Amino acid sequence: MDSKESLTPGKEENPSSVLTQERGNVMDFCKILRGGATLKVSVSSTSLAAASQSDSKQQRLLVDFPKGSVSNAQQPDLSKAVSLSMGLYMGETETKVMGNDLGFPQQGQISLSSGETDLQLLEESIANLNRSTSVPENPKSSASSSVSAAPKEKEFPKTHSDVSSEQQNLKGQTGTNGGNVKLYTADQSTFDILQDLEFSSGSPGKETNQSPWKSDLLIDENCLLSPLAGEEDSFLLEGNSNEDCKPLILPDTKPKIKDNGDLVLSSSSNVTLPQVKTEKEDFIELCTPGVIKQEKLSTVYCQASFPGANIIGNKMSAISIHGVSTSGGQMYHYDMNTASLSQQQDQKPIFNVIPPIPVGSENWNRCQGSGDDNLTSLGTLNFPGRTVFSNGYSSPSMRPDVSSPPSSSSTATTGPPPKLCLVCSDEASGCHYGVLTCGSCKVFFKRAVEGQHNYLCAGRNDCIIDKIRRKNCPACRYRKCLQAGMNLEARKTKKKIIKGIQQATTGVSQETSENPANKTIVPATLPQLTPTLVSLLEVIEPEVLYAGYDSTVPDSTWRIMTTLNMLGGRQVIAAVKWAKAIPGFRNLHLDDQMTLLQYSWMFLMAFALGWRSYRQASSNLLCFAPDLIINEQRMTLPCMYDQCKHMLYVSSELHRLQVSYEEYLCMKTLLLLSSVPKDGLKSQELFDEIRMTYIKELGKAIVKREGNSSQNWQRFYQLTKLLDSMHEVVENLLNYCFQTFLDKTMSIEFPEMLAEIITNQLPKYSNGNIKKLLFHQK
């Protein structure tokens, strides 16, 4: 006897979806579902052996399809194909499935045939099914007993049917309704399968790195399938016996038509179809082979990206493919200008891994976190059929290569800044007396030097000298002129230089006119490019120091002497720095350098005092500092006149001989080398060579000043005679200095530096261990 029985619609409007006959169950999905192919359902008695032995009645289970679990198909043909693949018959897209009472048959096998279905429609529908979505398996099931419908061996491969202990517990859950198991109430049994679903483009909110196949249907209604090729390889294999049944990739799902018109799906013997399982939640979940419904977007494609890759596209966040979360595992982003993926109708869509397009600049990389990817800078990319963008332009077609004119601020030529006076910061009128000054400071300095004024500061010699307040304190203004380097001799020297250049130019022009064959003009005297020793001495000359003497307090010998000692200590320090800068001096032995400084410190201070007094006060006053000038009134103080008389002698001799600045620098250097120990220096030969060098420099300075060779030797004799006389002046000054240093009753303070020098020098002078280097014999 044939175990199959046709499933035909009833002739009455029966809302029940379950019809029971003697040898099997006939399932009717309402009247409104008719109009398509007829489903033949046969029930095998061996499929549910355990259930038939326990109860002779039919146990009814509800089929619950959560809302949103199946995507809405817009075409009626596609909906029919979906219904056929699931073993159901649906007439319209908006048709509702009434699943109040779905019973399990006692025997027979379920088979599927489509004798009245259009073959061409089936081929197109099955091809579309490969891109559609189906119901995933509930991850919360714990491998309880599952019922698999086994069709004929020629049509479908066999599936396994296991009945666990949980299914045996269903007997205890039967109510009074004929022993049937009711999992849901009547109002919960009606639901929509193909409803217009609005799938969100975002992730359903599942945990990261969780398989989309394990989505909870009861919690997330929008969760569908995800591409199997995008997941790990474990999803492509057959699950273990203890794991849930996962959809498999069929090698060939193209339908085959037998001679009698039945539809046959070919598959290998070792591949099992998805099973209809009974879960812990006591509902039946239908699982079909994993397919993906791929939406047809205009020119936007999906691109796979592994963690660490950089994808620069229109969207930087993970998207969901038709409602499936892609936040776990691989991520799919919208990208631009990627190749379209060629798909076959009998295969599932495979998302190939496409390398990301290199980004445009390193700055974008650093902002987006480029990882360890090696990127190519924008401008070197060359994609066929794609416009190459250059740096700085959005598109060559939108903005041609036009050289933008430079900004007016960068090209605007501003004139040179006005030159300022080095004394009062007013606008300078030129270089006066060797310094860039204004006309007012020029006249002031000339009158101050020639008028022999004795300026005294009413403050602390730190008055502000500017354009407005330059007339408030002449003493500070005069001090600032000296600090700037103003010198009356600079004007005369400049005139001589200009006169010499004019004479040389005139001589060259005359020679050129006499010899017209000469095309190259060579000056008679080429300027010396190598700096002379005199020019170096001018550079290293120490600045004028201030004593810090308060002129508002009544003068006294003790206060003046103490101030002079403090000033002398700072001048000694400046003299040490100056000596080390003299060319050749540092080549001497270190002990020789210290010895020469200890013997000559008073020579240097006295000669510099005479020069300042000669240049600033015409040798009538002693200009120790701009703020400490000893006039005739101060010279009359006790113990002051005799010492001032010796110092005025030096100033008067310089004034009488009209010593030039170059001559003064050479003479000052020779005074550093004017005294040595009787035993000689450790580097005596080098010392003699250095001393002879500066004697020759003094002769050059004399020739430069006089110009007439007949008077050069005479002037050299006068200047060297002055150097010899300095020994007597310094000897008198040292005797008075030693006396005040040893006499504690005078209470004259000495700075530490000066006290150390005097302490080391006293034994040498007392023993007579000093040799004077004189130019002339007495």
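Yeah, the Cβs are placed from backbone N, Cα and C, and that goes for glycine too.
For the mutagenesis of Gln120 to Leu, Swiss-Prot gives this note: No effect on nuclear translocation or transactivation. The structure shown keeps the original residue. Around Gln120 (mutagenesis position), no same-chain residue at least 6 positions away in sequence has a Cβ under 8 Å from its Cβ. According to its DSSP assignment, Gln120 (mutagenesis position) is helical.
Gln210 to Glu appears in Swiss-Prot as a published mutagenesis result, with the remark: No effect on nuclear translocation or transactivation.
According to Swiss-Prot, the mutagenesis experiment Ala517 to Gly carries the following note: No effect on nuclear translocation.
Mean per-residue pLDDT, taken over the domain 'NR LBD' (525-759), amounts to 89. According to Swiss-Prot, the domain 'NR LBD' annotation covers 525-759.
In the three-state DSSP classification, Thr552 (mutagenesis position) falls within coil. Thr552 to Ser appears in Swiss-Prot as a published mutagenesis result, with the remark: Increased nuclear translocation; when associated with S-617 and A-619.
Listed in sequence order, Gln452, Asn454, Cys623, Ile629, Ser651 are the same-chain residues at least 6 apart in sequence whose CB falls under 8 Å from the CB of Ala617 (mutagenesis position). Here the residue is the original one, while Swiss-Prot reports the published mutagenesis Ala617 to Ser with the comment Increased nuclear translocation. when associated with S-552 and A-619.
Ser619 (mutagenesis position) counts 20 other C-beta atoms within 10 Å of its own C-beta, drawing on all protein chains shown. Listed in Swiss-Prot as a mutagenesis experiment, Ser619 to Ala is described as follows: Increased nuclear translocation. when associated with S-552 and S-617.
Swiss-Prot lists Leu762 to Ile among its mutagenesis entries, and the accompanying note reads: No effect on nuclear translocation. Residues near Leu762 (mutagenesis position) in space but far in sequence (CB under 8 A, at least 6 apart, same chain), listed by position: Phe738.
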- Message: At a 10 Å cut-off from the C-beta of Thr552 (mutagenesis position), count the other C-beta atoms across all protein chains.
- Response: 9
- If you measure between the CA atoms of Ser619 (mutagenesis position) and Thr552 (mutagenesis position) and round to the nearest Å, you get 25
